[in-house]
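The annotation D-glucose binding site is assigned in Swiss-Prot to Arg326, Trp335, Arg350, Asp351, Phe352, Asn353, Leu354, Ile355. Experimental mutagenesis at this site is recorded by Swiss-Prot as Cys21 to Ala, annotated: Abolishes cell outer membrane localization. Experimental mutagenesis at this site is recorded by Swiss-Prot as Trp192 to Ala, annotated: Impaired binding to starch; when associated with A-221; A-229 and A-252. Abolished binding to starch; when associated with A-221; A-229; A-252; A-326; A-336 and A-350. Looking at Swiss-Prot, the entry for mutagenesis of Lys221 to Ala says: Impaired binding to starch; when associated with A-192; A-229 and A-252. Abolished binding to starch; when associated with A-192; A-229; A-252; A-326; A-336 and A-350. Here Swiss-Prot describes Tyr229 to Ala as a published mutagenesis experiment; the accompanying note says: Impaired binding to starch; when associated with A-192; A-221 and A-252. Abolished binding to starch; when associated with A-192; A-221; A-252; A-326; A-336 and A-350. For the mutagenesis of Asn252 to Ala, Swiss-Prot gives this note: Impaired binding to starch; when associated with A-192; A-221 and A-229. Abolished binding to starch; when associated with A-192; A-221; A-229; A-326; A-336 and A-350. The structure shown keeps the original residue. What Swiss-Prot says about the mutagenesis result for Arg326 to Ala is this: Impaired binding to starch; when associated with A-336 and A-350. Abolished binding to starch; when associated with A-192; A-221; A-229; A-252; A-336 and A-350. For the mutagenesis result Trp336 to Ala, the note given in Swiss-Prot is Impaired binding to starch; when associated with A-326 and A-350. Abolished binding to starch; when associated with A-192; A-221; A-229; A-252; A-326; and A-350. Here the residue is the original one, but Swiss-Prot notes a mutagenesis experiment at this spot, Arg350 to Ala: Impaired binding to starch; when associated with A-326 and A-336. Abolished binding to starch; when associated with A-192; A-221; A-229; A-252; A-326 and A-336.
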Amino acid sequence: MKKISNILLAVTFALPLFTACETDNDSNPILNEPDTFTLNTPAYAANNVYDLKNAQTVELTCSQPDYGFPAATTYTVQASFEQDFIEATDESKANYTVLESTSPTAKINVDASELNNALLDLWTAVNGEQAELPTEPVAVYIRLKANITSSGKGVCFSNVIELPNVLISKSTSSLTPPKTMFIVGSMLDTDWKVWKPMAGVYGMDGQFYSMIYFDANSEFKFGTKENEYIGINDNRVTVTDKAGAGVSGSDNFVVENAGWYLFYVKAAVKGDDYQFTITFYPAEVYLFGNTTGGSWAFNDEWKFTVPATKDGNFVSPAMTASGEVRMCFKTDLDWWRTEFTLHDGEIFYRDFNLIDSWTEKGDGYSIQGSAGNVIHLNFTAGTGEKK
């Protein structure tokens, strides 16, 4: 077997995330639709082995697509064993794999385990279930897809780069992403007896979310099952506070600032255990679709008002047109991954491949709105209504 040396644990693409801002003039920016953008070849790619089993991340860097103005951009990693990426047709599958995790910046820390598993699946798809995995490094080709965040606009693809020495390995762990996630704490009940189940992010195994009101200095823990009690001091846990919640603690999580937050948990398999990433997002709920006159982006004109109390209602702006009501939370993901509706007066979180309408789920899942209607949502009670 070829000796593996100089194991590279990170590969590099870099560029800060630019976001649109107001200018001194009243003109609207004009969207340029670029054909491509530059993905950088790592400086030492030719002489190093990317051992995905023993690496943590593969770091990539690229230039931002030229949209004609600074725009928040989402990057998706695609990988193939062939230099020419071939799209799927009615007769054949695509010859590349797409990683589920995306990046909001042009410096992308690709999870090595996720890349390894994606390449394993692609190898099996190309060579058959009985095909042996190569014991020596193989060439892997990478490209990026970019689009303007939370929209279908500005889609373009980077150039293809080669990583000539990538070692992929069979997973030695039988652990799979958790199917459930719960949160418990003083903001739910003072006796810590209520284990609140969280909604699963559609299409993202091991990821969960819940809109929760935290009293000032609330304390809580979470778990993949009831009575697991995972705290902030667990070395498997990292916390990102994007909402100014003021998260701290030495055992229990402590939320300093009272208010509504979207609590988000990502559980990733790392060997024989999980790594948990906790994110606090602002409590942002939006109307989408036909009842807004056709808005399919996070437009603050269609953001719900946030109540000041635990038992208050989130209230939508008045609809301006007729059609099916579409609602979602704002995270770093595509809007439809955290979409929900109302069914028999209760909030129902998307759990299926919705193509065009909630009618595909069954009777009573599609809310039909008209001009002047508003939606009231009570996330503490888990209920809602159209008025």
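Note: Cβ is positioned from N, Cα and C throughout, glycine not excepted.
Just the original residues are modelled here, none of the noted substitutions.
From a predicted model like this one, the values you see are computed outputs, not experimental measurements.
Known features from Swiss-Prot, placed on the structure.
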residue: Trp192; record: mutagenesis position; DSSP (3 states): coil
residue: Tyr229; record: mutagenesis position; DSSP (3 states): coil
residue: Asn252; record: mutagenesis position; DSSP (3 states): coil
residue: Arg326; record: mutagenesis position; DSSP (3 states): strand
residue: Trp335; record: D-glucose binding site; DSSP (3 states): helix
residue: Arg350; record: mutagenesis position; DSSP (3 states): coil
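Among the residues the record lists as binding D-glucose, namely Arg326, Trp335, Arg350, Asp351, Phe352, Asn353, Leu354, Ile355, the two farthest apart have Cα atoms separated by 15 Å. Comparing Cβ neighbour counts within 10 Å across the recorded positions Asn252, Asn353, the minimum falls on Asn353. Classification of Ile355 (D-glucose binding site) by DSSP places it in coil, neither helical nor stranded.
Looking only at Cα atoms, Phe352 (D-glucose binding site) sits nearest to Arg326 among the mutagenesis positions Lys221, Tyr229, Arg326. Cα of Leu354 (D-glucose binding site) to Cα of Asn252 (mutagenesis position): a distance of 38 Å. Proximity to Arg350 (mutagenesis position), judged by a C-alpha distance within 10 Å, picks out none of the mutagenesis positions Tyr229, Asn252, Arg326. Proximity of Asp351 (D-glucose binding site) to non-local residues of its own chain (separation of 6 or more, Cβ distance below 8 Å) is seen for Gly200, Tyr202, given in sequence order.
Remark: Tyr229 (mutagenesis position) has Val184, Lys221, Gly223 as non-local neighbours, by Cβ distance under 8 Å and separation of at least 6 in sequence.
When the recorded positions Trp192, Asn252, Asn353 are compared by Cα distance to Trp336 (mutagenesis position), the shortest distance belongs to Asn353.
Highest local Cβ density among the binding-site residues Trp335, Phe352 belongs to Trp335, counted as other Cβ atoms within 10 Å over all protein chains shown. The separation of Asn252 (mutagenesis position) from Ile355 (D-glucose binding site), Cα to Cα, is 41 Å. Of the candidate recorded positions, Asn252, Arg326, Asn353, the one lying closest to Trp192 (mutagenesis position) when CA atoms are compared is Asn252. Taking every protein chain shown into account, Leu354, Ile355 are the binding-site residues, and of these the Cβ with the most other Cβ atoms within 10 Å belongs to Leu354. Annotated pair Asn252 (mutagenesis position) and Trp335 (D-glucose binding site), C-alpha to C-alpha distance, rounded: 31 Å. Secondary structure at Lys221 (mutagenesis position), taken from DSSP and collapsed to helix, strand or coil, is strand.
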